[in-house]
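Peer 1: Copying in the features that Swiss-Prot gives for the protein in this structure:
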MUTAGEN   Val486 to Ser  Abolishes HESX1 binding
MUTAGEN   Tyr532 to His  Abolishes HESX1 binding
MUTAGEN   Leu702 to Ser  Abolishes HESX1 binding
Amino acid sequence: MFPQSRHPTPHQAAGQPFKFTIPESLDRIKEEFQFLQAQYHSLKLECEKLASEKTEMQRHYVMYYEMSYGLNIEMHKQTEIAKRLNTICAQVIPFLSQEHQQQVAQAVERAKQVTMAELNAIIGQQQLQAQHLSHGHGPPVPLTPHPSGLQPPGIPPLGGSAGLLALSSALSGQSHLAIKDDKKHHDAEHHRDREPGTSNSLLVPDSLRGTDKRRNGPEFSNDIKKRKVDDKDSSHYDSDGDKSDDNLVVDVSNEDPSSPRASPAHSPRENGIDKNRLLKKDASSSPASTASSASSTSLKSKEMSLHEKASTPVLKSSTPTPRSDMPTPGTSATPGLRPGLGKPPAIDPLVNQAAAGLRTPLAVPGPYPAPFGMVPHAGMNGELTSPGAAYASLHNMSPQMSAAAAAAAVVAYGRSPMVGFDPPPHMRVPTIPPNLAGIPGGKPAYSFHVTADGQMQPVPFPPDALIGPGIPRHARQINTLNHGEVVCAVTISNPTRHVYTGGKGCVKVWDISHPGNKSPVSQLDCLNRDNYIRSCKLLPDGCTLIVGGEASTLSIWDLAAPTPRIKAELTSSAPACYALAISPDSKVCFSCCSDGNIAVWDLHNQTLVRQFQGHTDGASCIDISNDGTKLWTGGLDNTVRSWDLREGRQLQQHDFTSQIFSLGYCPTGEWLAVGMESSNVEVLHVNKPDKYQLHLHESCVLSLKFAYCGKWFVSTGKDNLLNAWRTPYGASIFQSKESSSVLSCDISVDDKYIVTGSGDKKATVYEVIY
């Protein structure tokens, strides 16, 4: 078939110089395979060797990074210590005699003069120590010596800190570590140290200069832009004045809340002094104003005039909006300073500053006292108050904080720290004695521990103040229920499906399981048409609702009927009921009467069985212990009283200097939170004289409710704020700003939802985020 192909002779003669046979080809292929196999084996050995070297280099990388990081930490720690000691010296020297002042000043100046020879010795010692440390980790990468006159590339001369930084740069440079965030931080930090006159200034320490210099940096300009945006967001409340409804008169017996006072805005998660913002003398105050109820409330005259504004509530989970009437820190003006309730002995501001300056962070884990970029002091109240406080107290984060530290905070705590956030310059002046509020350049605290003898001390928050199971992160508004009248009472069903809102002459029922529903599922007309509902309570079975308000009768509604209906009415001698409470067994109802009595009703027989008499003015709020044995009531006579329900007698009485508008008893026992007309929230221990006093509200506290887990509670006020607090010391968990006075609130049994009723004729539903 293939005669030409089977005739090999011409091909061999013409094109092939050797004989082509199959065995030879196989031998040649075998030789080539063996050669490739040997080459593969050689490459494999080389690859394994490179992998081993790579592992070794990674070990060196980690070792030198840790050394460099540790040196950076130590350098900043020593720098901060030097600044604080310099500040203390500057404060103490004026107390010396003139002769000693000069001697001490000269000694301080001599101590600042570090010669190049001393720096060379320091650098040499540090390098030798680093080499000794590296011997235990395999052959060290050789360290390049840095003469005293030469600086590492890209880093400006750093004065007295050159030795440490030169060493850390040598370590990182030889192992090819380009840690840009660290270098930026060093440049920013030491640029301030290099300012002319800084090292020779005794009376104006470096820590006081840093903030003025930072004002020219990009972080400060960004902060100003952020503030302007916040100001625009907040100023639209004021522009809604033309759209506000007519004044609504609410008949509320014997109430007399004062009008909102000038109160400050500050970072609620911090409770201490902000050393970074000492003496910002040139800081310009950007105009900002916040909406608060435009009218005053009068319970004494039986009228509560609410000038409300129709605007969407704005949730601010961190910082209240700044007020334009607040003084800039560093100035002597202190408008809005209110006299304190207690009068503790005067505290020497010099001693205070020294003590505050020498404090260390309360909650910084890890091998070093504070991460780089942080100001390592806890202030008077422990600014490092949250999980993220290990790297930044969330609101007091240094603008030079590196990305590595931020990432570490996220990994460790699951929350992204608010990098670059700077609190507004308008500092709050809370209701505290001037000697506590007036710490020079200090950021006012808002949580104070008050001892039995009236001593007030800012509270250092523990490291788990804002973390842990059952502690929310923030709250998100998910629904608005347009009731149509001022909502003075709200309650949530169990399980969470229906919300009941009490307004003028009726209670409306809303189904919140379908967020799209914008209209109530039913309306319960009760009391008189023009009388406001002041309280409504569901029995645990969810089938009975009790309603009280500006009438002498309480309405009992049967919700299990095909159409809700009134199944009974309870009539008392008092003209109004301000608050209701139900016993855990659902057998008894307690009503706070405008005449000061506490009426006890038998719900089964629908009769009045007892009255607790003691309040000399209207009883405004009430709560009952979980075991049903103890009742707590607050009154317009400035007292909080506890009652033994088994024996029918008064147990305790707490006297205050302000009317009591709201209270709540912690479900887990021991703590009672009280909301005041004076804008304070006080948390009392039921068996001890000690208490906590909280100062974030700017006007009277109108309602208060504990979460069912007992770990936190919320309060609302005439200042349009909803505040969430940690039990009992009052670390601020989150804060929401609504568009009008927030008159009432409730928390669902599963602690997942909060409902508030406000003066702009609506209720707001929040989802609690954990």
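Cβ atoms are placed via backbone N, Cα and C, with glycine included.
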Peer 1: Taking DSSP as the reference, which of helix, strand or coil describes Val486 (mutagenesis position)?
Peer 2: coil
Peer 1: For Leu702 (mutagenesis position), what is the tally of other C-beta atoms lying within 10 angstroms of its C-beta?
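Peer 2: Excluding its own Cβ, the number within 10 Å is 30.
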Peer 1: Looking only at Cβ atoms, how many others are within 10 Å of the one on Tyr532 (mutagenesis position)?
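Peer 2: Its Cβ shell of radius 10 Å holds 26 other Cβ atoms.
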Peer 1: May I ask for the distance between Tyr532 (mutagenesis position) and Val486 (mutagenesis position), taken between their Cα atoms and rounded to an integer number of Å?
Peer 2: 8
Peer 1: Let me know how many other Cβ atoms fall within 10 Å of the Cβ of Val486 (mutagenesis position).
Peer 2: 27
Peer 1: Cα of Leu702 (mutagenesis position) to Cα of Val486 (mutagenesis position): how many Å, rounded?
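Peer 2: Distance between the two Cα atoms comes out at 14 Å.
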